[in-house]
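Below you'll find the structure, written out as structure tokens, and then a few comments.
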Amino acid sequence: MSDKGIFRTSSTPSIVDVTPDRGERPRKLVRSVLESPSQKDVASIVKIEQTPSRPFFNDFLKKRITDSLNERPNLLNKFMSAQDGTPSKSTGFNERSSQLVSEFTTTEDIENCEETTQVLPPRLVVYELRLTNFKSYAGTQIVGPFHPSFSSIVGPNGSGKSNVIDALLFVFGFRASKLRQSKASALIHKSATHPSLDSCDVEITFKEVNSDFTYVDGSELTVRRTAYKNNTSKYFVNGVESSFSAVSNLLKEKGIDLNHKRFLILQGEVESIAQMKPRAISEGDDGLLEYLEDIIGTSKYKPIIEENMQELSNSDDICAEKESRLKLVLSEKAKLEDSKNSVLSFLKDENELFMKQNQLYRTILYETRNKKTLVQNLLNSLEGKLQAHLEKFEQTERDISEKNEEVKSLREKAAKVKNDCTSEKKTRQSYEQQTVKIEEQLKFLLNKEKKLKKSIEALSFEKSEAENSLSSHDIDSQKLNSEIADLSLRLQQEELSLDDIRKSLQGKTEGISNAIEEKQKAMAPALEKINQLTSEKQILQVELDMLLNKENDLINDVESSQSSLDKLRNDAEENRNILSSKLKVLSDLKGEKKDVSKNIERKKETVHNTYRNLMSNRTKLEEMKASLSSSRSRGNVLESLQRLHESDNLNGFFGRLGDLATIDEAYDVAISTACPALNHIVVDNIETGQKCVAFLRSNNLGRASFIILKELAQKNLARIQTPENVPRLFDLLRFNDQKFAPAFYNVLQNTLVAKNLEQANRIAYGKTRWRVVTLSGQLIDKSGTMTGGGTRVKKGGMSSAITSDVSPASVETCDKQVQLEDTRYRQHLSELESLNQRFTEISERIPSAELEISKLQLDVSACDRLVAGEERRILQLKSDLKSIRNNNERKRNLQNKISNMDKEVEAININNEGLVTEIKTLQDKIMEIGGIRYRIQKSKVDDLHEQLKFVKDKLNKMSFKKKKNEQRSQSFQVELSNLTSEYDTTTESIATLKTELQSLNKYVDEHKSRLREFENALWDINSSIDELVKFIEFESKQMNSVKAERIELENQIQEQRTALSEVGNNENKYLKLMSNLKLHNLTEFCDQTTMDSTFPEYSEDELSSVDKSELVSNISVLKKKTEDREVDINVLSEYRRCNKEAEKRDSDYQSELQKRTDLKKVVTDLQSQRLDEFMYGFGIISMKLKEMYQIITMGGNAELELVDSLDPFSEGVLFSVMPPKKSWKNISNLSGGEKTLSSLALVFALHNYKPTPLYVMDEIDAALDFKNVSIVANYIKERTKNAQFIVISLRSNMFELSSRLVGIYKTANMTKSVTINNKEILTD
């Protein structure tokens, strides 16, 4: 910022210094008088006519302020006792405030505070303003950059200085009314130049600055607000749209609080700071107390304290209410004591009865469980044997399953390998087809190469001939030219000799010679014409010869090409016929393959179904054999007893239980599963049963279970209400005789029938437990256990349908059926194998056929290309021939022209025949006159003329021939070049195809090798599958034999389970009776040491020695004692309720008391913390205020005092001032300047306590005199390095001390600005 001599306007934002170097010239100041309280202090500067510079006065003030600060020995003592000589104010801090200040404020605290402020971290400052169409600023105007410490805004009245402050206020969220406008749209600039603008905006650029006034890199922050014509506005932060709350929070984090706006002191507002009331009169107002609390930070406690006070008040009300409710419930409890005692006596008697019943039930249970143990041991033995069979059966099943999985895995592997084979075949076929295609292409290219080679050789020979001819022409031409030169020389010599002879005969022949010359002159045009015609004729004759030769060549080419085309067409037709037959064969093969594939799928399904039927029938056969064996065993017992009954030796025998009733076939599985006792034998009494047992034992016929009708308890057999109205299994039976109903009910009880397992679960596990069986044989017991289901279900239990069906004849029939199915299975398997072989054979033939077809297609395609090529060649030749023949007009014209030339020459000769004759006659005369010598010489000359003409004609013909050969050579060269290029391309293509063919052959060989590997692997897998299938068939037969043994054991186990079930039912009965016994819990009303709350446990010895008859007698006595008494049991519950209610209400009351105590502590702590923090800050601010006021006024005094010393927050804070050499006065009684100084002293004191990085002041020095302006300006410059001051001032004492001046001026009703660095100038 040291650019010199550069003037900056608002359009050039760089900062410049328009002053020369400080040592260049002195600076004159106007005459001024500095008034002060002591003339002695400023005697050296009074009435200075010619001062060296303003800095002298500034230095004086700086020294005065520094001395004042250094002279104070102790701020706290000075504050308390006014040791500076000024009278102490009796209405100042009273005893309480003095105590608080001394308690919370010490000199060390203040010094520490000062020391802390010396460590200046980076702070946020306003760098510059960018105003666009804002109020008086038209267009975009940049105001600034501002100095990080002290900047002054100067300019004439009305130029727009305050609009700078308005711009800041606008961005800081002030309404238009605060900016001296009625609405936001009024802020948009309007002038003659810019009468109608749509918007205006102000952008503030902030930067962070270090203590040495260097800016922090990357710290730039821009905040912009834009107002529109429709009175709306938007905020932007760093160019991104934002909101006022976001802007406010962002700046608050940087230290600029937009809510309290302490940093803004607007025009006319400086005096109002010190004139604030001690505290706010109403909510929303601000008093001095609130002003200080916001700065100190204790205002945050106010809403919290108020909220807690409200809660404390509410808690007092709740405590009173809860105490009243507690007393009410205690009174109600006392009224129930007598009724409670009566009920307790009755319940104790009932508990004694339940004790006796519990002991009786436990004794019976002990006996039942001993019996259950014996049955269980036998059952465990049978189940152990069954388990061994099951393990063997399951092991076999696992082996079969594992082998099946192996077969499945191998078949999947075989399928994968088969797919790989197919894929390899297709890949190999694809490569073979590509090979054939390339071989055909190679064959075609080799033929083409051969033809091209012949054509190149022929053309090369013709070109060589033409070039040789041209070469010999040059030699011959040279010879002829040499000969012409010799002849011309000789002719010249001979003519000279002839002229000499003529000259010698001139006298004799002059007349004749003249006549000859005249006639020769007359004949010269004709001779010239003849020579011209002869030359033209020779040219036309050459052209005519060329046309005739080309036509003959084309005719020969057409005939040759037509012959080749006919041969190619015959070859193509032959290949097409072969291809057609091959395609038909391929189509037939594919059709047959498709049919065979379908037949294979059908046959596979047939084989699968046949195998499934075979295995099913085998299983059925084994089950029938096992069932027949079991039926025979069971039938022997029943049949023997039946014969005994028929012989009248066994009265009361009724037969098998399942034969004494019938049921619908739909419920066959359900009854067979739910009632294992259907095979039990029914007798009338124990005696009959004992006879049956003795008979079976004596005859060694086996065992049987019996149901004794007379021993069955009488039950209510009427229909019952069931869940979801499902039927009860007992109700579905049709009895042979109603007397058998109790027997069936005894084994079935209330077993229900559900349609499916889902319905069974709903019913069985409902509120009431039920025994439920499904139609498919799944049984859910009351205990929750589930049995039955699976692949093999029980059926035929109600009748002997299955037993009667399983006869030896039916077993034999089933065996024959199994053998028949086995034969069919093997036959279908053989047919499937044949189909697979045929499918494989067809699959192998198809690729070969496709390969042959591919070759034929390539041959046909090649022939078609050759035919098309020959046809195009013939068409082109015929087109050329036609073009030549169409050019006959030219040929006729040439012939006519040559003929006309001949005629014209002949006519000329005829016309000049007389002259020729005359000339010859005259020449003959000269010959006669000249004699022999002349004739000889004349003959020589004529002979030389003839020779020269002959040689020249020969030379001309050679020139024509040379031209023709040159044309032919060029034509041959072009054609040879094309043929050579085509030959090279063909050769390259052949090499490429050979490489491709070699690579493809390699691929084909590789895929053939892989195909062989896959085929070998497939054969190995199929062999393994065959071995596994044989193993599975053998194991399946073994498993069927194990099934028969298992069925016999299951029947024995079922009998023992039935017996165990009966014992279990009896056990459950007494367990249920025991579970219904519940002792009344009286421990909460009686002494726990004398009152049992649970039943006692008994040892086996105690149970075995119990006298059941005595117990029954005692139980009877207790029942009579309790049956006749009537008591209201509900009294206990009511007493219990009252007691619990009393405890609950007492607990609530104590809890609320504790809550109230806690709230009181919270409120006390908050109030104490608020007071402590406020008084600490208040003491520091008071000290600083006193110090600031003394510095600013040079001897005055100011105090902040509490209106109520006991409670600073009740009446607020007073601001009292004692101007220099005056008494203590209230702020309202001060002059304008004194009010301003007081406010500024408070502002500076608050800044010292809690610095704000930015202050914006608008003409705060308006009411101050020259001296006070200088004091304030010096203080701002020297003592506020940690803040940025932007001051609008018209007082030179103020703005001359600023570090930077921002000048505001207006032209054409549009404000502009200029910024300069304000540097001091030293005088000589």
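Cβ coordinates come from backbone N, Cα and C, glycine included.
As written in Swiss-Prot, here are the features:
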MUTAGEN   T19 to A  Defects in chromosome condensation
BINDING   G155, P156, N157, G158, S159, G160, K161, S162  ATP binding site
DOMAIN    651-764  domain 'SMC hinge'
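A map of Swiss-Prot features onto the structure.
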residue : record           : CB count, 10 Å
G155    : ATP binding site : 22
P156    : ATP binding site : 12
N157    : ATP binding site : 7
G158    : ATP binding site : 11
S159    : ATP binding site : 19
G160    : ATP binding site : 25
K161    : ATP binding site : 25
S162    : ATP binding site : 23
Practice task
Using DSSP reduced to three states, classify P156 (ATP binding site) as helix, strand or coil.
Solution key: coil
Practice task
Run through the domain 'SMC hinge' (651-764) and tell me, per DSSP, how many residues are helix, strand and coil.
Solution key: 59 helix, 18 strand, 37 coil
Handout entry: Overall pLDDT for the domain 'SMC hinge' (651-764), taken as the rounded mean
Key = 84
Exercise for the section: Could you say whether, by DSSP, S162 (ATP binding site) belongs to a helix, a strand or a coil region? Expected result: helix
